[in-house]
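Right, one structure below, let's go through it.
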Amino acid sequence: MADINKYIPMVDAILSVSNPDEISPKRVRKALQILYSVNLDSQRKLINELILERFGDIQENPRVLIPKNDLISRDQELSLRLQKEEERPLRSTRKRKGKSESKSKRKKKKNDSPDSNSISVRKVLLSAPLQKFLGSEELPRTQVVKMIWQYIKEHDLQNPKDRREILCDEKMEPIFGKKMTMFSMNKLLTKHLFNPDEIVKHEEEQKQTPEKEIKLENESLPNLSG
């Protein structure tokens, strides 16, 4: 296992930017083979287990996608170097130093306080079954996923023969059915998470519709009498 641990930073990086509904151990493994120019067929089982383990950890701790210790790896150093090269042209323009400084200050100030529209902060409304399961009417989406994963691990609901499969208990069944895969969880959750702004907008549209119908009905009455 120690030999494949060197792939952890890259596995985390791939998982953190991938759509959880579409990603799979096979795709991540193929990406590793291309990036490292190696054949991992002989270690397929170990690599798959590592990918599943990292996926679970990332879903449970969505705000800590890559461990700090792993940032010293070659791949992460390369990413940071490329990022610095992209930023270099902005720093080299000394004529606009004042504007650049004011922009950077504004960016820094903006980054210091959490954005209320950020996916990690913005709360969504939960469906009735999900409210009953988690005990809250609204939560940030990332917190919902984290709490579900904590419940899965605490109750040991992963299939021991296939860790990708979650065997739902009575509390989870109303939301996810009898079983699901760890990669389909996010897709299934979309049916139980609602944007408050969209609900308010929908309610306002519904209120306006009857008024329009009444107006049209009243306008048609004179024609009938004539």
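The backbone N, Cα and C atoms fix where each Cβ goes, glycine too.
Just so you know, the substitutions we noted aren't modelled in this structure.
The feature domain 'DEK-C' is assigned by Swiss-Prot to 1-56. Secondary structure by DSSP for the domain 'DEK-C' (1-56): 41 helix, 0 strand, 15 coil.
Annotated domain 'SWIB/MDM2' per Swiss-Prot: 119-195, in sequence order.
Listed in Swiss-Prot as a mutagenesis experiment, Lys201 to Arg is described as follows: Impairs sumoylation; when associated with R-215.
Mutagenesis annotation in Swiss-Prot: Lys215 to Arg, described as Impairs sumoylation; when associated with R-201; the structure shown retains the original residue.
Per-residue pLDDT, averaged across the domain 'DEK-C' (1-56), gives 86.
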